[in-house]
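As annotated by Swiss-Prot, domain 'SPOR' applies to 242-316. A mutagenesis experiment is reported in Swiss-Prot for this position, Asp5 to Asn, and the note states: Causes significant impairment of the interaction with FtsA. One mutagenesis experiment named in Swiss-Prot is Trp83 to Leu or Thr, and its note says Lack of activity. Tyr85 to Ser or Trp appears in Swiss-Prot as a mutagenesis experiment; the accompanying note says: Lack of activity. Swiss-Prot lists Cys252 to Ala among its mutagenesis entries, and the accompanying note reads: Severely reduces stability of the protein. For the published mutagenesis Ser254 to Ala, Swiss-Prot gives the following note: Reduces septal localization by a factor of at least 3. Quoted from Swiss-Prot, the note attached to the mutagenesis of Ser254 to Glu states: Binds peptidoglycan poorly. For the mutagenesis of Thr263 to Asp, Swiss-Prot gives this note: Intermediate localization defects. The structure shown keeps the original residue. Swiss-Prot gives this note for the published mutagenesis Trp283 to Ala: Reduces septal localization by a factor of at least 3. Looking at Swiss-Prot, you'll find the mutagenesis Trp283 to Asp noted as follows: Severe localization defects. Among the mutagenesis experiments that Swiss-Prot reports, Arg285 to Ala is described with the note: Reduces septal localization by a factor of at least 3. Binds peptidoglycan poorly. One mutagenesis experiment catalogued in Swiss-Prot, Cys312 to Ala, is accompanied by this note: Severely reduces stability of the protein.
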Amino acid sequence: MAQRDYVRRSQPAPSRRKKSTSRKKQRNLPAVSPAMVAIAAAVLVTFIGGLYFITHHKKEESETLQSQKVTGNGLPPKPEERWRYIKELESRQPGVRAPTEPSAGGEVKTPEQLTPEQRQLLEQMQADMRQQPTQLVEVPWNEQTPEQRQQTLQRQRQAQQLAEQQRLAQQSRTTEQSWQQQTRTSQAAPVQAQPRQSKPASSQQPYQDLLQTPAHTTAQSKPQQAAPVARAADAPKPTAEKKDERRWMVQCGSFRGAEQAETVRAQLAFEGFDSKITTNNGWNRVVIGPVKGKENADSTLNRLKMAGHTNCIRLAAGG
């Protein structure tokens, strides 16, 4: 019995046609053209030749540069400028020069060579250097505790007392120096008068021996008379050393309202002055003190004026 291929018969006709057409297309595809191959080979050859030429040309340039460097010995040309310090060294004269200052612009001059204005300025600078440095007053600030504020106020008082003591000591020294100068001048006057009077006594000695004794008595009486003058000059010294022991108050305002007095007191406390408010007959007075001695009160007033409180006045503690 003959076998039949049922599978091939079962496949549809279009699928058979598709397979046959695809095989025909694969057979009909053209091969790579020889012209394209030749162009690609030419491009590749030119690229390789260009690379070779570039590398070879660089080597030649490096060889020429090396030859130029060898011929030049590797040194730059000499500068044409002749430096100024060489001329100064050639024309320098031996000897020690006086120091110069860039601000002055010349040699240091002696006091005889200075102008009157320069001398005045020099004397002023020397006087400023002799003065004692000013001590800055420590001002209590708002964030301080009451104990710290009290400590700062105590330090201020101690500093004021020290400054006052130094000032009084300086005054006493000046008075002593002036007193010593006066005593020296008073002692020198009778010593100069004594030889003047001894000359006529010696001239009269060969003629009148009796007149010799009065001359000595007169010469001796004058130094004795000069002694009371010196004692009389000693008298002003204890009066100058006496101090004002009274107590004074410094008033910086009198207000009807308590708020104004508190603001003034706060300003004084901020600037380092210990003040208080006293009420009398409806008036609120801002006072500082009591301060012992008129000089201390005056110094407090001066410091208040420097701080800007010009309306402060000095009052007696009982007034």
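Cβ atoms here come from the backbone N, Cα and C positions, even for glycine.
Keep in mind the model shows the original residues, not the substituted ones.
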**Item:** Rounded Cα-Cα span from Ser254 (mutagenesis position) to Arg285 (mutagenesis position), Å
**Value:** 4
**Request:** With H, G and I counted as helix, E and B as strand and the rest as coil, say where DSSP puts Cys312 (mutagenesis position).
**Result:** coil
**Prompt:** If you measure from the Cα of Cys252 (mutagenesis position), which of the mutagenesis positions Tyr85, Thr263, Trp283, Cys312 is the nearest?
**Reply:** Cys312
**Fill in**
Reading the DSSP string in three states, the entry for Thr263 (mutagenesis position) is helix
**Asked** How big is the gap, in Å, between the Cα of Tyr85 (mutagenesis position) and that of Cys312 (mutagenesis position), rounded to a whole number?
**Response** 69
**Whole-number Å value for how far Ser254 (mutagenesis position) lies from Thr263 (mutagenesis position) (Cα to Cα)** = 12
**Message:** Let's check the environment of Trp283 (mutagenesis position): how many other CB atoms sit within 10 Å of its CB?
**Reply:** 12
**Request:** State the Cα to Cα distance, in Å, between Ser254 (mutagenesis position) and Trp283 (mutagenesis position), rounded to an integer.
**Result:** 6
**Request:** Restricting attention to the domain 'SPOR' (242-316), give the mean pLDDT.
**Result:** 87
**Request:** Using all protein chains in view, find how many other C-beta atoms are within 10 Å of the C-beta of Cys312 (mutagenesis position).
**Result:** 20
**Message:** According to DSSP, collapsed to three classes, what secondary structure does Trp283 (mutagenesis position) have?
**Reply:** strand
